[in-house]
Amino acid sequence: MNKIYSIKYSAATGGLIAVSELAKKVICKTNRKISAALLSLAVISYTNIIYAANMDISKAWARDYLDLAQNKGVFQPGSTHVKIKLKDGTDFSFPALPVPDFSSATANGAATSIGGAYAVTVAHNAKNKSSANYQTYGSTQYTQINRMTTGNDFSIQRLNKYVVETRGADTSFNYNENNQNIIDRYGVDVGNGKKEIIGFRVGSGNTTFSGIKTSQTYQADLLSASLFHITNLRANTVGGNKVEYENDSYFTNLTTNGDSGSGVYVFDNKEDKWVLLGTTHGIIGNGKTQKTYVTPFDSKTTNELKQLFIQNVNIDNNTATIGGGKITIGNTTQDIEKNKNNQNKDLVFSGGGKISLKENLDLGYGGFIFDENKKYTVSAEGNNNVTFKGAGIDIGKGSTVDWNIKYASNDALHKIGEGSLNVIQAQNTNLKTGNGTVILGAQKTFNNIYVAGGPGTVQLNAENALGEGDYAGIFFTENGGKLDLNGHNQTFKKIAATDSGTTITNSNTTKESVLSVNNQNNYIYHGNVDGNVRLEHHLDTKQDNARLILDGDIQANSISIKNAPLVMQGHATDHAIFRTTKTNNCPEFLCGVDWVTRIKNAENSVNQKNKTTYKSNNQVSDLSQPDWETRKFRFDNLNIEDSSLSIARNADVEGNIQAKNSVINIGDKTAYIDLYSGKNITGAGFTFRQDIKSGDSIGESKFTGGIMATDGSISIGDKAIVTLNTVSSLDRTALTIHKGANVTASSSLFTTSNIKSGGDLTLTGATESTGEITPSMFYAAGGYELTEDGANFTAKNQASVTGDIKSEKAAKLSFGSADKDNSATRYSQFALAMLDGFDTSYQGSIKAAQSSLAMNNALWKVTGNSELKKLNSTGSMVLFNGGKNIFNTLTVDELTTSNSAFVMRTNTQQADQLIVKNKLEGANNLLLVDFIEKKGNDKNGLNIDLVKAPENTSKDVFKTETQTIGFSDVTPEIKQQEKDGKSVWTLTGYKTVANADAAKKATSLMSGGYKAFLAEVNNLNKRMGDLRDINGEAGAWARIMSGTGSAGGGFSDNYTHVQVGADNKHELDGLDLFTGVTMTYTDSHAGSDAFSGETKSVGAGLYASAMFESGAYIDLIGKYVHHDNEYTATFAGLGTRDYSSHSWYAGAEVGYRYHVTDSAWIEPQAELVYGAVSGKQFSWKDQGMNLTMKDKDFNPLIGRTGVDVGKSFSGKDWKVTARAGLGYQFDLFANGETVLRDASGEKRIKGEKDGRMLMNVGLNAEIRDNVRFGLEFEKSAFGKYNVDNAINANFRYSF
């Protein structure tokens, strides 16, 4: 029977001895004998023994002890600074160490895996075979086939298979150090400069909870942990030294019968890891006086047993042939060895090379072990269809084994080690894999695959490499591992993953893998997805109960959902349970006490008080529990069609959504749990189960991205945080924001429906990485409805919002940002134009009689009658807007305003109105009114009420100010008066005065025709000048010119001018006459502080050039040009105008080329250009004032005089002519007159004459006999308008 020894003082030996369970007052345990009713595991009790609770649940909950041992709840491996809430509401903090990984403990806790096929326990467990002879890890049962023990109660065991579920406990604890060194290395600071060694024990002995007996021993569900501190490193006992510890006084879990052999762990500060100190031996004392004794790990004995199972085979890159019980390498042959128990050993291969099997090989309890960083091939000799069977395959780090034989079909292949197993042919058996990589290189490589432990990877290297069935023959147990699709597509009905230790990935960066999950009923995938993957859930017909519920991390290229619901949520943290079965229907006299009910009852009162019934309900998780693990979902695009998307609690989602005929619910209150989570894999590891429950569970959820939706609906629930940071469009898709939700749109949002909000809605511009904020536009055709008291509607930071707002509740509205909130903000020029210089612009009506509005640096364009309870305006503008003769009224109970403007429209009888019912206060506010013109002979003044406020309101609230309207300065004449018990501001008339600056801006715009004419003039005679330099014949030519110019008032322009043409030479008596035709295209841009725009011009002309033998010449040209103009003005409300115009040109130039030498010359010249420029006229209204701006047709006459000098340089096959010129260009006629007309009368601005000095340098080159190339640079100075820089290049081909 399994003993937990009690340690007593012996007078005979003079020391402590281990006393058996049969002695008086010693706690003990055995198997209850098989009765006729049933076989059960029980505890032998003695009436004269007092049993203390092994788990004290007066302070901590029962579940906490189980969570720790099973790495559930907060006790995830590696977690630090862990604390739990005690029943009195205080926190209990565990040592500031990472939580150990207890996966190396066997399910019943009586033994501990140390890796490979080895486990440790205590020697006296041999008397109870149910304790450690059979060990379960995950879904695999292992059997002890050999062991070695010591007199100090230590036992090292050899198991029948390599353990795949764990890499085993670290056994590097050095007990041979002196005590102080051990304390220094493994101790924890406890204050006052002292260190203590603190550790954990994991076991499932005879379990009780504060007097609640379970009658259970070796029950996996009841695996629990103890927290202790070591009190004696070398307690002298029978058989040798033991380590003595005492349990923590708060988190108290005493050692009991059945805990013999359970692992004890301490932390190695030097290596930063947990190590196995030893195995539990026995106890002395009871309750708070209990001391537990630990047998230290014995590395010497462990190595001795391992050596019994090692046969080294050094292949050294040769071939090892195995057959007939022998191994042959070259000329050397050795027998396959067995140990003294006639058990096969592990064949430990080294050196790399080939292994050839001549026949089936059954190593029994021995396996294949391969060393690190080598390449091996295992194959059959010839074409033999041979198989291998054994304890498993262990491949060292960096090594790859090409496996080209089969494993025995009546057994499961166990694979461990960090190296890779490349399976080349189908195995027709099952695989259990833990560490390293298994590459599947054949169709249906294994019937089923069991993936355990976490670090392992299964990689696809062939089509249909997995098995068949709903789960494709692959099962991921606790901590799972990776499935690498490696560029292959894979379809599942369900993925058999028990927790988030499972990841499906694609390491192939060039070929995307499609992962299809086609569950026909509700299903939760607990694992993760990452890599180059597209995730699909497509059904042929719409099914509302075929939800794909994702509660692991998802990072995919895209997700596509059709005809089925998709749920993204966090995961309710898994916890330990007290019994796998939900109820115990067996009578107590046969099956023992129903401890689950007793625990629930014992903790009921504190659970009712703390609302923590979920802690005692024997469920893996509960919808009401507060601890949920947040999951991240990342994708580029999520496409859903005829489907629904739910983003529930603890989901953090980023990506763009495209939805058609679908429902989107962000912050869905419905969540899903799986009562078998963490326990989904059953049997031998190749079956899967789920028990899905749903209900209300509200927690924070997040979505960041954009939504493009058509014919659907979007609901955003409580505690949802939504950030729309890319453009979103909702077409026939209603958006509802519920109370408690927080939605921020930082990019444009357009909807053809309405937006209902009971939560917080914020519309804002987008902040770029440079710190600059770019504007965003928001348009809701159906408007915005605020449905809850306290609902917040905020627009700020370059938001331009359009859509009516209404609310019957006490909502809060805010437009704009105070200067202190955006002092670091940089605004783009586009934003300043779009927002009229304000931080925020809103256009629409507000009907919210119970709501308040705060405006800071904001513009409100009031488009309909509006009503508010309170309006607070600072540095803002309320601009009444609407159709012709449709006026609006803004009614508020209280108005507080400062440094703001209210701009109204009126006719001779009506006007927009501001009505303040209860209180109007503030100062330094402008009251502005659009201009109106009185018609006929009505000489009476106006009498139009604009503002009505409570009686005796200060007259200083509003003041008037001169506005520039049209080309005039307009001052409305407004008086305040007490009328009908109210303070009223009344418009009585206007005062208008011409504004010279506005007229100057208009004149600058209208002068564009003259500057365009001048640009064409400067390019008019270029071709004829070239003819004199090239001594050419008939030919075709092309020219491109680019230049910039500037004038006063901030005017600047630039142009690109292209000419093409052809001409012919006529040799006459005493002269050469060239005649030709030209086509031109000009693209010019011009602007100033007041306007900007462009002109595109096309033209055609004829020219002639007569060059006399004497050196005299005459050039003539005629040309027509058509102009298409588009200009945008920022003055007088002109806006953008498109118009066409044209011009005619007639030019003549005379000169004389005087040759100083044969290659140098001087050329005086004179030019006269006459033309016609068409006029234009614009008529419009600016703030109610009629405006006209016109310039008439005019005929410019421009003269130019100057002198050019040049010199030719030539060689055998080339000639270059360089030239420079200086001239003066001047207007003989003033350019056109501009006529401006507005309410202050007509203004005529006469055109002025201008003149400028011209300078140019250039050259022409003969590249070949019939090819010429020219280049020229120009600029002008001393004019009102000057060419800053110009360059032209020409090319001619002579026939």
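Each position is counted from 1, following the chain as shown.
In case you wondered, yes, glycine gets a Cβ from its N, Cα and C as well.
The active site, charge relay system annotation in Swiss-Prot covers ASP153 (among others). DSSP gives ASP153 (active site, charge relay system) a coil state; it is part of no helix or strand.
In the three-state DSSP assignment, the secondary structure recorded for SER260 (mutagenesis position) is coil. Taken from Swiss-Prot, the feature active site, charge relay system covers SER260 (among others), and the record attributes it to sequence analysis.
Swiss-Prot lists 54-304 with the feature domain 'Peptidase S6', giving sequence analysis as the kind of evidence.
Per-residue confidence over the domain 'Autotransporter' (1029-1295) averages out at a pLDDT of 86. Annotation comment: Swiss-Prot describes 1029-1295 as domain 'Autotransporter'.
Recorded in Swiss-Prot as a mutagenesis result, SER260 to Ile carries the remark: Loss of protease activity, but does not affect secretion. Cβ neighbour count for SER260 (mutagenesis position) (all protein chains, 10 Å cutoff from its Cβ): 33.
Cα to Cα, ASP153 (active site, charge relay system) and SER260 (mutagenesis position) are separated by 10 Å. The local packing around ASP153 (active site, charge relay system), expressed as other Cβ atoms within 10 Å of its Cβ over all shown chains, amounts to 29.
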